Amino acid sequence: MKLLLYLFGVTFHSNTVVALELRECSHQLGMSNRKIRDEQISASSSFDLQSTGPQHARAHQESGSGAWCPKNQINSLSKEWLQISFSVDTVITSVETQGRFDDGRGMEYATAFKIQYWRPSLNAWASYKDDFELETIPANNDTEHAIRRHLDRAIIARRIRIVPVSNSTRTVCMRVEVFGCPFDDSLVFYNVDQGDLQSGISYHDFSYDGNLANSPHLTGGIGKLYDGEVGKNNVFVNHHKWVGWRRKRNGNVKLAFEFSELRNISGILIHTSNEFKKSAKAFSSATVLFSINGKDFSDTIVHFNNPEDTESEVPRWIRIPVNNRIAKVAKIRLNFGTDSDWLFISEVNFESNHTNIELLNDDVVIPDSVSYFSVTEHDDGTSMFAFIIFFFMFLIVAVIILTVLYRKREYRVKASSPSPNAKREILLTIDGNTIKHHVSPSTYQMARDNLQNALIEKMPMSPIISDYAEPDISVCSDVTANTPLLYGIDGPYDTQKRSNPLSSMVKYSDYGEVYCTTLPEIARDKLICVSRIGQGEFGEVDLCQLENRKVAVKKLHGISQADEFSFHREIRVLGSLKHPNVVEVVGVCTIQKPILCIMEYMENGDLKSYILKNPTIQTSQCISICTQLAAGLAYLESCNFVHRDIAARNCLVDGEGNVKIADFGMARSLYSQEYYKVEGKFVLPIRWMAWEALLLGKFSTASDVWGFGVTMWEIFSLCSEKPYSDMTDDDVVENLQSMSSTGSLKQVLSRPRMCPSKLYNEQILPCWNYESSRRPSFENVHLHLQSLVHTSPHIHF
């Protein structure tokens, strides 16, 4: 029975990603606000414990004589330290220091310091090193002002020591604050061979904090491969975040990861380079072994082959799928690419969740793939009777599980944070512009990558500003009021209750707080306006510069309190969506009016305009675009979000050729001819709408699939005409009414010339099935499109 309970837990426990997540790990840890208690602060010595003891080392606070002052003067070899102890392992991302001001009487400050840290898994204190392998960190130039230093890599510590140093002997006093967050992951350490040197450049894992001992093998610590930082392009120049190995005699690199608890692992993600022109390809294959105790490894081994990519040299995440393996230790062997002299890795993450070990006895064998049960026969037959009961209970539970999974297929709850993007990219060039092929296993899961959400513009904005449509993703729950949107539909519906299903008031009304997120508050003076992009549903949309990136800024002003509430709900819902093929909300400005929503800027504008400006686009590019959109829509599907207005005009293209799902209030004015005006009140995209959405007001992921079928037709038609271009709006409505009454359309969109017959018949046509349950899921559409990416040059028409 415990094994059954265990199986239940494995089946329904959502996967999380074991990774060092730094985007929201910069909180003040409590020196200034006294969340860190006096008893958690200690020091090697104090000039006077009462007036300059460690309890006075709080930044932005004046107590005692104003700071901690060690008993001895400081030089470059000093060993004085201030120690902060935490109750749990903690991620430290930055340190702030001040001197002793003491209302102007102080004269002492530290010009530099070092960091030492410890946690229970380490045998000794470790020293922090920056990207240049230096331990010394610059500190203060006066006694009053605080200086905050961001660490080049985060450290994981239970105790941290601030060690003041100086080139000349001097008296020093310090106040400090530390920033970071609790360490919630379960990785204890990883073991790996030390990296190699190339022409004096080190590709060592120099931040590794375990047992070094001048050995070529690193054990018992954590370093670059688990610091939340991924490497940049051109590993031979931007080498600081990479660990690199030359091809050895055996041609592989071995890694071992140990967790503090049993984990149910479903995937391993490895960030690797692929600079094949410099003989630094991604790994060609991988082998993974698992153990529940670190000693005995399962005979069931995971083998993974990574297809060689000779098109793109961009670093990428590669996902190794693992079929729910229970393990405390995972050993990974990566084989060098063909004719590759180097292998570079910058980060390793795990898709996994906690396994409740209390359900497992020592004598319960956790199955690798097939479980074998044996029963010892007793004279009284009791054991056989128990076995029969157990067997039938197992069958009943299995049927229940399968039934629930089937029912949850269409009505999934909002997914947990998806895993980092495991995409492969194949660059396709169209008259100097670039679109990316994305080929990724289980892309619908991979929202977190995004991983660093890098949104830096790489191409100048088109001079035709009307081509840019405001990102405003319209999403809505399946649970909608089934009210017809047109007059003349039978049923007891109050016509006064008809409302625009594309408005923010309606489309976000079904989302409770569970779907919302708290977005970063961005200082208004950080935004430098570049130009006006256009007009959105709530106000103007401007192109602005935010530090080193360009962003699209939506303004809200001069509207009702209800619209302001809708705007707040919209941006909070949108902020919860994180996927490489969904336009991202960067932050908000809400402290002053007008309220601003800062969104990712997509410099190549909407997909329809982009395709129209590139008439030489080929079938392979069309398949790539559809694959990317299907990935984003599969993610929305997994979150149970409904878009309601999927069309080429509502997708955007960034400077690198990434195509992303969006929905623009502005698109309805840019492409007003593609919308049908209902009673002079609102407009509907009837040529993209499923029959049940238009006639019954039923919006679901299945109605989105219908719209995506029309969108694929658009893409393969090169957006040269609108759907059903030979029909009036009334004819289109009549066509959908025909499906409602007869189960079939009078007229179906014909296969575009550039669309392969197989794709049209097997992927596009099924999107327009009368029964929504017979339409494919976005997950299945995405998987089928991915399979075509590899064969697109050989597709027959």
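Positions of Cβ are set from backbone N, Cα and C atoms, glycine also.
None of the substitutions listed is reflected here, since the structure keeps the original residues.
Keep in mind it's a predicted model, so treat the numbers as computed, not measured.
Listed features, source Swiss-Prot:
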DOMAIN    25-181  domain 'F5/8 type C'
MUTAGEN   Arg100 to Ala  Does not rescue the axon regeneration defect in the svh-4 loss of function mutant (ok564) following injury to D-type motor neurons
MUTAGEN   Asn141 to Ala  Loss of N-glycosylation. Impairs axon regeneration following axon injury. No effect on axon localization and kinase activity
MUTAGEN   Asn167 to Ala  Partially impairs axon regeneration following axon injury
MUTAGEN   Asn264 to Ala  No effect on axon regeneration following axon injury
MUTAGEN   Asn353 to Ala  No effect on axon regeneration following axon injury
DOMAIN    527-785  domain 'Protein kinase'
BINDING   Ile533, Gly534, Gln535, Gly536, Glu537, Phe538, Gly539, Glu540, Val541, Lys554  ATP binding site
MUTAGEN   Lys554 to Glu  Abolishes kinase activity and abolishes autophosphorylation. Does not rescue the axon regeneration defect in the svh-4 loss of function mutant (ok564) following injury to D-type motor neurons
ACT_SITE  Asp645  active site, proton acceptor
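Of all the mutagenesis positions listed (Asn141, Asn264), Asn264 sits in the most crowded Cβ setting, with the most other Cβ atoms within 10 Å. Between the CA atoms of Lys554 (mutagenesis position) and Val541 (ATP binding site) there is a gap of 5 Å, rounded to the nearest whole number. Cα-Cα distance from Asn264 (mutagenesis position) to Asp645 (active site, proton acceptor): 38 Å (rounded to the nearest whole number). On the 0 to 100 pLDDT scale, the domain 'F5/8 type C' (25-181) averages 93 in this prediction.
Cα of Arg100 (mutagenesis position) to Cα of Asn141 (mutagenesis position): a distance of 12 Å. Cβ-based neighbour count (10 Å, all protein chains) for Asn167 (mutagenesis position) stands at 10. A separation of roughly 35 Å, to the nearest angstrom, links the Cα atoms of Asp645 (active site, proton acceptor) and Asn353 (mutagenesis position). For Lys554 (mutagenesis position), the number of other Cβ atoms no farther than 10 Å from its own Cβ, over all displayed protein chains, is 28. The CA atom of Asn353 (mutagenesis position) is located 49 Å away from the CA atom of Asn167 (mutagenesis position). In this structure the alpha carbons, written CA, of Asn167 (mutagenesis position) and Val541 (ATP binding site) are 53 Å apart.
According to DSSP, Val541 (ATP binding site) sits within a strand segment. Ile533 (ATP binding site) sits 45 Å from Asn141 (mutagenesis position), counting Cα to Cα.
Taking the Cα atom of each, Gly539 (ATP binding site) and Asn141 (mutagenesis position) are about 47 angstrom apart.
Within 10 Å of the C-beta of Arg100 (mutagenesis position) we count 27 further C-beta atoms, all protein chains included.
Residue density at Gly539 (ATP binding site): 20 other Cβ atoms are found within 10 A of its Cβ, drawing on all protein chains shown. A Cα-Cα distance of 43 Å separates Val541 (ATP binding site) from Asn141 (mutagenesis position).
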